[in-house]
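S.K.: From Swiss-Prot, for reference:
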BINDING   ASP170, GLU189, HIS332, GLU333, ASP342, ALA344  [CaMn4O5] cluster binding site
BINDING   HIS198  chlorophyll a binding site
BINDING   HIS215, SER264, PHE265  quinone binding site
BINDING   HIS215, HIS272  Fe cation binding site
MUTAGEN   PHE211 to Ser  Az-V; herbicide resistance
MUTAGEN   ALA251 to Val  Az-V; herbicide resistance
MUTAGEN   PHE255 to Leu  DCMU-IIA; herbicide resistance
MUTAGEN   ASN266 to Asp  IoxIIA; herbicide resistance
MUTAGEN   ASN266 to Thr  IoxI; herbicide resistance
Amino acid sequence: MTTTLQQRESASLWEQFCQWVTSTNNRIYVGWFGTLMIPTLLTATTCFIIAFIAAPPVDIDGIREPVAGSLLYGNNIISGAVVPSSNAIGLHFYPIWEAASLDEWLYNGGPYQLVVFQFLIGIFCYMGRQWELSYRLGMRPWICVAYSAPVSARTAVFLIYPIGQGSFSDGMPLGISGTFNFMIVFQAEHNILMHPFHMLGVAGVFGGSLFSAMHGSLVTSSLVRETTEVESQNYGYKFGQEEETYNIVAAHGYFGRLIFQYASFNNSRSLHFFLGAWPVIGIWFTAMGVSTMAFNLNGFNFNQSILDSQGRVIGTWADVLNRANIGFEVMHERNAHNFPLDLASGEQAPVALTAPAING
């Protein structure tokens, strides 16, 4: 008997690279989206850390009054931020090579654009990588669909809103207090609290938290005991076991009696789809709300107060909200504007055009 051995041709470096990138046997899956995700997220993270620590003040309003955001210029972890690029730059793409010098690039807030653009590309690729890994493993694509909710929210805040407002200086600062400042100014200029899409987003986030807590507590309370009373119930679960780890019938019966029968799911698959869909849809609506308000399609306003038959104002919550918004707007960009538009567009006050004659 004769055995013939044929030497296998060695794969090229490109083929080896392709096999490594798409292999699901790696400890961490890379994927084709990962080849772009890894460098962009590393770039964004590195630039953010350096800018947060040591970036010089930025002329955010374009009026030659720089605002310091880094730690070395007097801020702490709470007040520090990567300050958005200058209003003098507007929506222009502002990479390092567009500036006359590195100092000019830093003064005009170039690091903000670098971090934001690299970060957005990175999270887009992360979402694509989730789909890619699901496809390789034969899974359904709902993981990347769920992740599209925070991706759409970040895109609305960092890209769509500055485009609608005409300048990246209106983007959200990359810091804790900068985030809150952005929220307050957004309320002042767009009345987001009175926008129905924001209300749906609040229902999605808080409702999702409630449903998650309810589900986790119900499951934990109806675990099937596989251990003695002196051992933790967690030891009764073996990874990959075929048996149910909790009694869904008991959980269904408890919740159905606690509220009413049809408030409880009797199908585990529909239950978990609901738990995933509720917050995702809510955050989608919030992202759509921010994207529409970016072009000044704002929340409901009740600027006309309710008057009685004598013409006196009947105070309502809308009046309180309007005064708060005007107060926020007065504090915002106080050196760039004299008055917010709500105050500047009121009735004109009579002024003296000629000086009175003084006879001494």
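Each residue, glycine too, has its Cβ placed from N, Cα and C.
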S.K.: Using DSSP with the three-state reduction, classify ALA251 (mutagenesis position) as helix, strand or coil.
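M.R.: Where ALA251 (mutagenesis position) sits, the three-state DSSP reduction gives helix.
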S.K.: Under 8 Å Cβ to Cβ from ASN266 (mutagenesis position), same chain, six or more residues apart: give me those in sequence order, or none if nothing qualifies.
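M.R.: Result: ILE248, HIS252.
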S.K.: Within the same chain, and leaving aside HIS215, SER264, PHE265, name every residue whose CB is within 8 angstroms of the centroid of the CB atoms belonging to the recorded quinone site, in sequence order.
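M.R.: Result: MET214, LEU218, ALA251, HIS252, PHE255, LEU271.
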S.K.: Which of these binding-site residues has the least crowded Cβ, counting other Cβ atoms within 10 Å: HIS198, HIS215?
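M.R.: Taking HIS198, HIS215 as the binding-site residues, the minimal 10 Å Cβ count falls on HIS215.
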S.K.: Measure from the Cα of SER264 (quinone binding site) to the Cα of every one of the recorded positions PHE211, ALA251, HIS272, then give the nearest.
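M.R.: Among PHE211, ALA251, HIS272, ALA251.
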S.K.: CB neighbours of PHE255 (mutagenesis position) within 10 A?
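M.R.: Cβ-Cβ neighbours of PHE255 (mutagenesis position) within 10 Å number 18.
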S.K.: To the nearest whole angstrom, what is the C-alpha distance linking ASP170 ([CaMn4O5] cluster binding site) and PHE211 (mutagenesis position)?
M.R.: 35
S.K.: Between the Cα atoms of HIS215 (quinone binding site) and PHE255 (mutagenesis position), what distance do you get, rounded to the nearest Å?
M.R.: 10
S.K.: Under a three-state reading of DSSP, tell me whether HIS272 (Fe cation binding site) is helix, strand or coil.
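M.R.: The three-state answer is helix.
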